[in-house]
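Chemist: Take a look at this one; I'll ask things after.
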Amino acid sequence: MALMITDECINCDVCEPECPNGAISQGDETYVIEPSLCTECVGHYETSQCVEVCPVDCIIKDPSHEETEDELRAKYERITGEG
């Protein structure tokens, strides 16, 4: 399942540099996560780094992009060319 940033985002910019896949960018009003690039840090880290650093806990699982651990790993391999 990809992650998403809720409208509670305060645009503090701490999440964007933490994403190893470059999935986070500045949107019109808040930061956004590109679901096709978000692996919840599977393949890179044990936990989602953006969630760890967010000071307002506004990064949650995106219910419209449900994925299994295997699907996230396959996405990681596709993005990085590893596997």
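In case you wondered, yes, glycine gets a Cβ from its N, Cα and C as well.
Here's the feature list from Swiss-Prot:
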BINDING   CYS9, CYS12, CYS15, CYS54  [4Fe-4S] cluster 1 binding site
BINDING   CYS19, CYS38, CYS41, CYS50  [4Fe-4S] cluster 2 binding site
DOMAIN    2-29  domain '4Fe-4S ferredoxin-type 1'
DOMAIN    31-64  domain '4Fe-4S ferredoxin-type 2'
MUTAGEN   VAL14 to Gly  Increases the reduction potential of cluster 1 by approximately 50 mV
MUTAGEN   CYS58 to Ala  Increases the reduction potential of cluster 1 by approximately 50 mV
MUTAGEN   CYS58 to Ser  No change in the reduction potential values of the clusters
Chemist: Looking only at Cβ atoms, how many others are within 10 Å of the one on CYS19 ([4Fe-4S] cluster 2 binding site)?
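Modeler: Counting Cβ neighbours of CYS19 ([4Fe-4S] cluster 2 binding site) within 10 Å gives 22.
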Chemist: Report the residues of the chain - excluding CYS19, CYS38, CYS41, CYS50 - with C-beta within 8 Å of the mean position of the site's C-beta atoms, for the recorded [4Fe-4S] cluster 2 site, in sequence order.
Modeler: LEU3, CYS15, GLU18, PRO20, ASN21, ALA23, ILE24, ILE33, THR39, GLU40, SER48, GLN49, VAL51
Chemist: So which of the recorded positions is most packed in, judged by how many other Cβ atoms lie within 10 Å of its Cβ, out of CYS12, VAL14, CYS41, CYS58?
Modeler: CYS41
Chemist: By Cβ count within 10 Å, point out the most packed of the binding-site residues listed: CYS9, CYS15.
Modeler: CYS15
Chemist: Spatially speaking, which of the binding-site residues CYS38, CYS41, CYS50 is closest to CYS15 ([4Fe-4S] cluster 1 binding site)? Use C-alpha to C-alpha, please.
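Modeler: So, of the listed binding-site residues, the one sitting closest to CYS15 ([4Fe-4S] cluster 1 binding site) is CYS50.
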Chemist: Which residue, out of the binding-site residues CYS38, CYS50, CYS54, shows the minimum number of other Cβ atoms inside 10 Å of its Cβ in this structure?
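Modeler: Counting other Cβ atoms within 10 Å of each of the binding-site residues CYS38, CYS50, CYS54 gives the minimum at CYS54.
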Chemist: Nearest to CYS19 ([4Fe-4S] cluster 2 binding site) by Cα distance: which of the recorded positions CYS9, CYS54, CYS58 is it?
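Modeler: Considering only the listed recorded positions, the nearest one is CYS54.
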Chemist: Considering only the recorded positions CYS9, CYS12, VAL14, which fall within 10 Å of CYS50 ([4Fe-4S] cluster 2 binding site) when distances are taken between Cα atoms?
Modeler: VAL14
Chemist: Would you kindly give the Cα-Cα distance separating CYS54 ([4Fe-4S] cluster 1 binding site) and CYS38 ([4Fe-4S] cluster 2 binding site), rounded to the nearest Å?
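Modeler: About 16 Å separates the two Cα atoms.
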